[in-house]
Amino acid sequence: MSATVVDAVNAAPLSGSKEMSLEEPKKMTREDWRKKKELEEQRKLGNAPAEVDEEGKDINPHIPQYISSVPWYIDPSKRPTLKHQRPQPEKQKQFSSSGEWYKRGVKENSIITKYRKGACENCGAMTHKKKDCFERPRRVGAKFTGTNIAPDEHVQPQLMFDYDGKRDRWNGYNPEEHMKIVEEYAKVDLAKRTLKAQKLQEELASGKLVEQANSPKHQWGEEEPNSQMEKDHNSEDEDEDKYADDIDMPGQNFDSKRRITVRNLRIREDIAKYLRNLDPNSAYYDPKTRAMRENPYANAGKNPDEVSYAGDNFVRYTGDTISMAQTQLFAWEAYDKGSEVHLQADPTKLELLYKSFKVKKEDFKEQQKESILEKYGGQEHLDAPPAELLLAQTEDYVEYSRHGTVIKGQERAVACSKYEEDVKIHNHTHIWGSYWKEGRWGYKCCHSFFKYSYCTGEAGKEIVNSEECIINEITGEESVKKPQTLMELHQEKLKEEKKKKKKKKKKHRKSSSDSDDEEKKHEKLKKALNAEEARLLHVKETMQIDERKRPYNSMYETREPTEEEMEAYRMKRQRPDDPMASFLGQ
């Protein structure tokens with residue numbers, strides 16, 4: 001390491017005319033440098049005492065030189081110190097002390113009767129100026145009148161606490177305030193004692209204490225547990241054990257009368273899950289979660305309803321699990337139909353919607369059931385007898401055949417029609433639906449197909465039959481074709497020949513145009529191949545010229561290449577990976 005050289009430093013003025021005189025830096029000899037290094041090594045090994053700063057503190061010899069050396073602009077005297085590495089006092093934040101706190105209440109001062117210099121010209125307070133005054137502007141300010149001077153505002157100090165000061169729960173607490181509570185309790189205690197002394201004096205005057213002292217129980221040391229005297233004398237003890245029975249610890253009971261603790265021991269007769277079936281191939285027991293999900297008696301052939309424990313899987317289907325699954329299914333179906341509901345995002349809305357849906361569904365089923373029963377009947381079939389009478393004996397005799405048909409006894413009811421029976425309107429002698437023809441219903445008496453038409457009798461039948469005959473004749477005439485003349489046949493033949501000639505001409509034109517297009521494409525491809533060869537030749541010549549002598553010509557074109565140019569490029573490009581590329585030029 002080379003010797004440190006201190007540059008010349010201009011003397012800084014200190015205390016007026018005095019100047020700090022600095023010694024000229026001397027160059028270290030090789031011997032001094034060696035001694036200095038040996039001393040540093042001895043200090044690091046602990047054989048030599050460490051350096052001491054101006055405060056008498058030892059300097060750790062293991063601190064590097066770039067940390068321990070003092071900069072010339074801080075201390076030119078080059079004394080050994082670490083003061084420049086410590087926090088500088090002028091840069092430290094000044095925090096409020098723990099005793100400082102905000103003012104509570106208003107300080108009562110004497111009334112000011114004279115205007116003070118620097119006070120508000122309007123009201124006379126010292127804590128603000130005229131432009132910041134909140135009072136109503138006076139006609140003549142307090143500066144000139146000197147009367148009715150307002151008191152100074154209660155200004156709170158600006159406190160800035162450190163980390164501990166902000167979290168000090170007792171900061172600003174005045175212990176003298178607690179003395180008020182102590183005095184209040186002392187007064188209550190004094191009142192209790194005076195009342196107690198007054199009661200004792202009254203009992204002594206009435207002679208009750210003398211009778212209790214002369215009683216045989218008191219002479220033998222026995223005391224009446226429920227006497228008023230014992231209650232009065234032991235009131236303080238009762239206050240201590242007043243709530244002792246209400247705060248029992250789990251597993252024990254505290255008796256305040258006898259002051260003993262009674263343990264509640266519980267006999268455990270339950271069996272551990274892993275001891276129910278010792279077969280290693282039975283249900284798996286998870287020691288981490290203490291769970292056995294499967295039934296341990298599954299391979300033993302026991303009924304799961306008869307055993308005391310059938311696995312933990314039954315919990316998955318208890319409680320609200322099934323209802324929650326139904327709610328989730330309803331949410332999915334409602335979301336598919338356009339409702340913005342979600343089980344996790346808005347469970348309350350989904351629950352209310354699902355409840356209203358179930359109520360509406362039940363109402364709809366009841367309405368549908370009632371409407372069907374009103375229309376078709378059959379309420380008596382729904383009123384089934386009790387279950388115990390379904391397979392019991394009855395007095396109704398029914399005889400069946402081999403095929404299940406009823407031979408004797410209960411007859412099968414005839415199916416009722418949806419139309420009203422035996423209701424004849426508008427002079428009809430038959431009901432509606434008694435006549436059917438060509439997919440339409442009508443009246444048999446007049447062959448009318450209109451339900452609310454009047455009956456026409458046999459005349460209506462004849463009219464309908466005559467209309468049908470006329471319609472059949474018209475359709476028959478139209479179906480017979482008129483015979484064509486020779487002239488008409490000749491004209492049709494000429495038209496067909498013209499059509500055939502036109503088709504042949506169109507085919508010929510298409511074939512000729514296709515051949516012309518192929519020739520044009522071939523010529524364009526030939527021109528594109530020639531242009532591609534010229535371009536490749538130009539590139540080859542340009543690459544042979546020295547880089548410094550090559551012309552700077554941009555080969556970029558803005559137009560899009562044609563299909564023939566792309567085909568020529570594909571045909572002429574080099575393919576080094578193609579094994580047959582060498583035979584292309586031959």
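Positions of Cβ are set from backbone N, Cα and C atoms, glycine also.
According to Swiss-Prot, the experimentally introduced change Arg116 to Asn is described as follows: Abolishes nuclear localization. DSSP gives Arg116 (mutagenesis position) a coil state; it is part of no helix or strand. Summarising the environment of Arg116 (mutagenesis position), the number of other Cβ atoms within 10 Å of its Cβ, over all protein chains shown, is 14.
According to Swiss-Prot, the mutagenesis experiment Lys117 to Asn carries the following note: Abolishes nuclear localization. All protein chains considered, the CB of Lys117 (mutagenesis position) has 6 other CB atoms within 10 Å.
Using a 10 Å Cβ-Cβ cutoff, Cys123 (mutagenesis position) registers 21 neighbours. DSSP gives Cys123 (mutagenesis position) a coil state; it is part of no helix or strand. One mutagenesis experiment named in Swiss-Prot is Cys123 to Ser, and its note says Induces a cytoplasmic localization; when associated with S-120; G-128 and S-133.
Looking at Swiss-Prot, the entry for mutagenesis of His128 to Gly says: Induces a cytoplasmic localization; when associated with S-120; S-123 and S-133. His128 (mutagenesis position) falls within neither a helix nor a strand when secondary structure is assigned with DSSP, and so counts as coil.
Within 10 Å of the C-beta of Lys129 (mutagenesis position) there are 12 other C-beta atoms, taking all protein chains into account. Swiss-Prot documents Lys129 to Asn as a published mutagenesis change and attaches the note Abolishes nuclear localization.
Cys133 to Ser appears in Swiss-Prot as a mutagenesis experiment; the accompanying note says: Induces a cytoplasmic localization; when associated with S-120; S-123 and G-128. Non-local neighbourhood of Cys133 (mutagenesis position): Cys120, Asn122, Cys123, Ala125, each in the same chain, at least six residues away, with C-beta under 8 Å from its C-beta. Reduced to three states, the DSSP call for Cys133 (mutagenesis position) is coil.
A simple way to gauge crowding: the CB of His128 (mutagenesis position) has 18 other CB atoms within 10 angstroms, across all the protein chains here. Cα spacing between Arg116 (mutagenesis position) and Lys129 (mutagenesis position): 12 Å, rounded to the nearest whole number. Between the CA atoms of Lys117 (mutagenesis position) and Lys129 (mutagenesis position) there is a gap of 11 Å, rounded to the nearest whole number.
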